[in-house]
Each structure stands twice: as C-alpha cells, then as structure tokens.
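Record note (Swiss-Prot), mutagenesis Ile106 to Asp: Loss of interaction with RAB9A. Decreased enrichment to RAB9A-associated intracellular vesicles. The unchanged residue is displayed. Among the mutagenesis entries in Swiss-Prot is Lys107 to Ala, noted as: Decreased interaction with RAB9A. Among the mutagenesis results in Swiss-Prot, Tyr113 to Asp has the note: Loss of interaction with RAB9A. The residue drawn here is the original one. According to Swiss-Prot, the experimentally introduced change Ile114 to Asp is described as follows: Loss of interaction with RAB9A. Decreased enrichment to RAB9A-associated intracellular vesicles. Listed in Swiss-Prot is the mutagenesis experiment Thr215 to Glu, annotated as follows: Loss of centrosomal localization, reduced ZNF365-binding and loss of interaction with MCRS1; when associated with E-191; E-228; E-243; E-246 and E-282. What Swiss-Prot says about the mutagenesis result for Thr228 to Val is this: Retained on spindle poles during mitosis, no loss of phosphorylation in vivo and increased ZNF365-binding; when associated with V-191; V-215; V-243; V-246 and A-282. Listed in Swiss-Prot as a mutagenesis experiment, Thr243 to Glu is described as follows: Loss of centrosomal localization, reduced ZNF365-binding and loss of interaction with MCRS1; when associated with E-191; E-215; E-228; E-246 and E-282. Among the sequence features in Swiss-Prot, the mutagenesis site Thr243 to Val is noted as follows: Retained on spindle poles during mitosis, no loss of phosphorylation in vivo and increased ZNF365-binding; when associated with V-191; V-215; V-228; V-246 and A-282. Mutagenesis annotation in Swiss-Prot: Thr246 to Val, described as Retained on spindle poles during mitosis, no loss of phosphorylation in vivo and increased ZNF365-binding; when associated with V-191; V-215; V-228; V-243 and A-282; the structure shown retains the original residue. One entry in Swiss-Prot concerns the mutagenesis experiment Thr246 to Glu. Its note says: Loss of centrosomal localization, reduced ZNF365-binding and loss of interaction with MCRS1; when associated with E-191; E-215; E-228; E-243 and E-282.
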Amino acid sequence: MEDSGKTFSSEEEEANYWKDLAMTYKQRAENTQEELREFQEGSREYEAELETQLQQIETRNRDLLSENNRLRMELETIKEKFEVQHSEGYRQISALEDDLAQTKAIKDQLQKYIRELEQANDDLERAKRATIMSLEDFEQRLNQAIERNAFLESELDEKENLLESVQRLKDEARDLRQELAVQQKQEKPRTPMPSSVEAERTDTAVQATGSVPSTPIAHRGPSSSLNTPGSFRRGLDDSTGGTPLTPAARISALNIVGDLLRKVGALESKLASCRNLVYDQSPNRTGGPASGRSSKNRDGGERRPSSTSVPLGDKGLDTSCRWLSKSTTRSSSSC
C-alpha cells in the first residue's frame, strides 16, 4: 500500500521494482511453505507423540481410576473397620471406665475395711493385753489359792493329828478315871481332903488351859516337849517357802499353832497329875472306917471324893477338847 503512491522515473525501474518485490514475496511464500511443511511435519510428529502420550495417559488414567476405585473400596472397608473398631473401642473404654469406677469403689471399701481391721486389731491387742494381765492376776491368785489350800490341808492334817492325840488323851483319861474309880471302890483313902484338893487343882488347870490367851509363838513353853508330828512342820515350811505369807497371817497361824500345842501340853500335864494322884492315893488305902464309908457311899450315894474328882476332870477334858476343835476351825477359816 505504501508502494502504490510511489513514483518511478521509468517503467523499467517500475518493472524491476515489481519484479524484485515479486521475488521477495515469492521467496517469502517459499519460506512460508517450507515453514508450513516443517510445521505440518512437526505437528504430525507432535500429534503422534501427543496421541502416544494420550494413550499412555489414558492407560495410566484407567489404571489410576481402577486404583482409585480399589483405594476407595479399601477406604470404605477401612472406614467400616474403623467405625467397628471405634465403636468397639468406645465400648471397651466405657467398660474400662465402669471397671475403673468399680475398682475405685472397691479400693475405697477396702481402705475403709483396712482401717476398720486396724481399729479392730488395736482393740484386740488392747483386749489381749488386758486378758494377759487378768490371766497373770488370775494365775497369781490361783497360785496363792493353791498355796493357801496346801497350807490349809497341812493344817487339816495337823488338826486330825491333834484330834487323834486328844482322843487318845481322852481315852487315857477315861482309863485312868476307871482305874481310879476301881481303886477308890477297893480302898478308902485316909484323908479325903487331899483328893478334893487335887481335884480342885485339876479343875483349875483345865480352866486355865481353856482360858489361856493367844500369845506369839516365841513364848510357848511346854510345846517343845510334845509329840507334834513332823509332817505339819514340813508342810508349813513347804507351804510358806514358795511364796511367803504376809506377816499378820504368819503370826496369826503361828499363834494358833502355839496355843494348840500349849493346850495339848496342859492336857498332858493334867493327865500326868491324874496319874500322880492315883499313884499317891494307892499306898494310903486302909480297910476300917474307909470300907464302911465306901459301903455307905455305895448305899447312900455320897462318894464325895470320887464325885468331885472324876466328873470334874471329865468336864474339864471335854471343855478342852471342844475349845481345841473350835480353835482349829477358827485357824482354818482365818488362814
């Protein structure tokens, strides 16, 4: 368009101009065609390559789709499994929480039970200590009671021995009274006054024997010469040797034993005086007026000497025996 307004000086110049322009456009056309062919060839190659790539991409896409479908199926399966596991885990967690709550409650109960057991154990230990103390006290009292029983048994044995001795002395006194009565029947004494004096002396000795106060064992007199059984002393030593008695109980027991021994000694002295009385009256028997007096006694019932001596001795002996029995009973109860 720019060339249309151009002016040429000649036609040849214009023809050359147009020839050159035609050649230029022709060259451009050839170049353009060549470029077109190259572009077409490149396009075909590129198209083939694109088709190949497209096929590959489609194949890959199909593979990916199948893989995607498989993965989706797996995802669904995994989701289902996850839901199942989640629900199962939730149930397990709920069960574990319930178990934990129960365990905590059981733990609290066990702790409370342990505290109660500890308190009960403390109470039992205190009760055990109290029981042990009471048992020791009971054993001590039992041992004391056993010792007292042993001491009382020894005293009972001694009482029986003393009663046997008293009975023996009573038998001897009765025999002596019978012998004295026989001798008085056979012979009448010269002077009846000594007999009355001896009877009164015997009665006084018996009354003194019954009224002797309790004195300590250190003041006993004739008890050392009595035939006291050794078993009582051994029993007394054995009973008081393990656990000593209190001083008051020991002094009381010794006083009672000393009094009993003095009473027995007095009874033996009384019997000895009766024997001496019989032996003193035996050489002084006469036959004259004494026989008449004795017959008068048998007839009239006077018999003053024998009535004053023999019944009086029997009465004193019985009184001494009763007092001895009461004293032994009091000693047993006091010990």
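Keep in mind that glycine also has a Cβ here, set from the backbone N, Cα and C atoms.
Original residues only.
Residue density at Ile106 (mutagenesis position): 12 other Cβ atoms are found within 10 A of its Cβ, drawing on all protein chains shown. Cα of Tyr113 (mutagenesis position) to Cα of Lys107 (mutagenesis position): a distance of 9 Å. Of all Cβ atoms in the shown protein chains, 10 besides its own fall within 10 Å of the Cβ of Lys107 (mutagenesis position). Taking the C-alpha positions, the distance from Lys107 (mutagenesis position) to Ile114 (mutagenesis position) comes to 10 Å. Within its own chain, Ile114 (mutagenesis position) has no residue 6 or more apart in sequence whose C-beta sits under 8 angstroms from its own. Of all Cβ atoms in the protein chains displayed, 11 besides its own lie within 10 Å of the Cβ of Tyr113 (mutagenesis position).
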